[in-house]
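Everything on this sheet refers to the single structure shown next.
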Amino acid sequence: MERPPRALLLGAAGLLLLLLPLSSSSSSDACGPCVPASCPALPRLGCPLGETRDACGCCPVCARGEGEPCGGGAAGRGHCAPGMECVKSRKRRKGKAGAAAGGPATLAVCVCKSRYPVCGSNGITYPSGCQLRAASLRAESRGEKAITQVSKGTCEQGPSIVTPPKDIWNVTGAKVFLSCEVIGIPTPVLIWNKVKRDHSGVQRTELLPGDRENLAIQTRGGPEKHEVTGWVLVSPLSKEDAGEYECHASNSQGQASAAAKITVVDALHEIPLKKGEGAQL
């Protein structure tokens with residue numbers, strides 16, 4: 001059997017070498033030897049999101065944050081800060097038809113892996129774990145205590161009064177209402193009490209509506225998340241309905257209250273022209 005010419009074998013071997021992947025060799029050739037002394041200096045005040053390595057894995061560089069460009073090649077995907085990943089941006093991909101034909105590489109941005117709110121040890125809710133970590137690094141740079149994640153989701157907080165009830169003046173037979181808006185996490189439970197004081201000044205409360213036929217209580221969630229709005233409707237108004245009414249909110253983290261007075265008169269001319277601030281008819 002006749003052997004193939006030596007020139008033909010050499011040509012085939014050369015062709016195989018040309019077909020081999022060149023990514024790893026070309027990458028190492030582009031990077032060259034690592035010389036830490038020649039690495040550019042980092043910012044004087046340090047990196048806000050910590051450090052990572054450059055595309056060659058040699059020089060320290062500042063890690064990139066959410067929404068900042070990253071990537072450009074497989075070796076460059078380590079530029080994002082810990083807890084983030086380099087994801088192609090659909091918005092930036094539009095109009096890049098030339099990229100498939102040897103044009104510029106598709107750009108990408110750093111995106112947080114945990115895209116849900118978290119509660120920090122400082123009692124503040126952060127939109128993501130990445131933003132909590134960034135806040136912790138800023139706190140440490142100021143010499144403050146690091147912030148850690150306490151739980152997933154928003155931080156629990158005691159109730160607070162968003163809109164308190166207002167004092168009311170009106171005549172007997174009228175229809176009046178008090179309203180109160182509260183917020184808290186978990187969502188508070190809102191109740192109404194009528195405050196009574198005896199001759200010695202001792203206060204006691206009567207849970208409403210009780211057995212009053214002319215009084216109704218209504219409560220609904222909102223207008224914002226974890227908010228509750230409640231109303232007391234009195235119709236028809238009588239002298240017995242005069243007094244102090246308390247809006248009381250409570251949850252597992254605490255309680256809050258606000259009060260307003262209903263003053264009942266026989267005729268409109270008995271209502272003083274200058275009432276306390278926030279009073280209404």
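Cβ atoms here come from the backbone N, Cα and C positions, even for glycine.
Per Swiss-Prot, the features are:
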DOMAIN    27-113  domain 'IGFBP N-terminal'
DOMAIN    98-157  domain 'Kazal-like'
DOMAIN    159-263  domain 'Ig-like C2-type'
VARIANT   R77 to G  In RNA edited version
VARIANT   K94 to R  In RNA edited version
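Counting residue by residue with DSSP, the domain 'Kazal-like' (98-157) contains 17 helix, 15 strand, 28 coil. In the predicted model, the domain 'IGFBP N-terminal' (27-113) has a mean pLDDT of 74.
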